[in-house]
Amino acid sequence: MSSRKKNILKVIILGDSGVGKTSLMHRYVNDKYSQQYKATIGADFLTKEVTVDGDKVATMQVWDTAGQERFQSLGVAFYRGADCCVLVYDVTNASSFENIKSWRDEFLVHANVNSPETFPFVILGNKIDAEESKKIVSEKSAQELAKSLGDIPLFLTSAKNAINVDTAFEEIARSALQQNQADTEAFEDDYNDAINIRLDGENNSCSC
């Protein structure tokens with residue numbers, strides 16, 4: 001029997017409507033692709049068992065959130081408790097790339113993370129299967145953005161052709177697990193501090 005601890009990792013996928021968030025989620029979890037997905041209202045999630053670095057077992061919840069502005073307010077309620085945030089843009093859509101920083105900032109405002117400076121993000125430039133003439137966002141521009149936001153890992157992907165999706169989500173799982181463990185340790189430290197303060201108070205309040 002394995003003694004390995006199983007963790008539940010929550011991963012949020014953000015980005016403009018139509019960049020391929022739902023397609024990426026289904027490609028990774030189910031290894032399937034469809035062009036018939038409807039716009040996500042609020043949020044939806046799928047789960048997948050993952051093994052990180054060969055010996056760490058976890059259940060990853062991949063949350064797909066609304067990209068359309070009229071549905072965004074429904075999705076922010078699901079940001080809290082996230083262990084990693086994936087920011088997706090479409091390499092054929094300049095505005096979706098320009099909005100990456102806004103999505104990151106919105107997440108940090110609503111997610112209430114313990115340490116915004118160190119919280120893990122991953123950027124995915126999707127639809128690299130598109131014809132070269134239709135690609136607008138260069139890899140260099142994406143690398144510069146990723147660096148400016150704190151050296152965020154960047155992957156160019158194709159949900160349609162299953163390019164780089166598994167590799168990207170391996171990094172996402174690793175980052176999420178590290179964040180999950182850091183949050184757990186911080187909670188345990190705070191809990192132990194609270195217990196020690198209470199015990200010290202009881203010891204100092206003796207009756208004379």
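The backbone N, Cα and C atoms fix where each Cβ goes, glycine too.
Here the original residues are kept at every noted site.
Quick look at what Swiss-Prot lists:
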{"type": "BINDING", "residues": "17-23, 33-40, Gly67, 126-129, 158-160", "note": "GTP binding site"}
{"type": "MUTAGEN", "residues": "Thr22 to Asn", "note": "Constitutively in the GDP-bound conformation. Causes loss of function during vacuolar morphogenesis. Does not suppress the zinc, caffeine and calcium sensitivity of CCZ1 mutants"}
{"type": "MUTAGEN", "residues": "Gln68 to Leu", "note": "GTP-bound stabilized constitutively active mutant. Complements the fragmented vacuolar morphology of YPT7 null mutant cells. Does not suppress the zinc, caffeine and calcium sensitivity of CCZ1 mutants"}
{"type": "MUTAGEN", "residues": "Lys127 to Glu", "note": "Reduced nucleotide affinity leading to increased turnover between GDP- and GTP-bound states without the need of a guanine nucleotide-exchange factor. Suppresses the zinc, caffeine and calcium sensitivity of CCZ1 mutants"}
{"type": "MUTAGEN", "residues": "Asp129 to Gly, Asn or Ala", "note": "Reduced nucleotide affinity leading to increased turnover between GDP- and GTP-bound states without the need of a guanine nucleotide-exchange factor. Suppresses the zinc, caffeine and calcium sensitivity of CCZ1 mutants"}
{"type": "MUTAGEN", "residues": "Thr157 to Pro", "note": "Reduced nucleotide affinity leading to increased turnover between GDP- and GTP-bound states without the need of a guanine nucleotide-exchange factor. Suppresses the zinc, caffeine and calcium sensitivity of CCZ1 mutants"}
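Taking each of the recorded positions Ser17, Ser23, Gln35, Thr157 in turn and counting other Cβ atoms within 10 Å of its Cβ gives the largest count for Thr157. Of the candidate mutagenesis positions, Lys127, Asp129, Thr157, the one lying closest to Ser17 (GTP binding site) when CA atoms are compared is Lys127. Listed binding-site residues: Ile128, Ala159; maximum Cβ neighbour count within 10 Å falls on Ala159. Counting other Cβ atoms within 10 Å of each Cβ, the lowest count among the recorded positions Gly20, Thr22 belongs to Thr22.
Gly20 (GTP binding site) sits 10 Å from Thr157 (mutagenesis position), taking the CA atoms of both as reference points. The closest partner of Gln35 (GTP binding site) among the mutagenesis positions, by CA position, is Thr22; the full candidate set was Thr22, Lys127, Asp129, Thr157.
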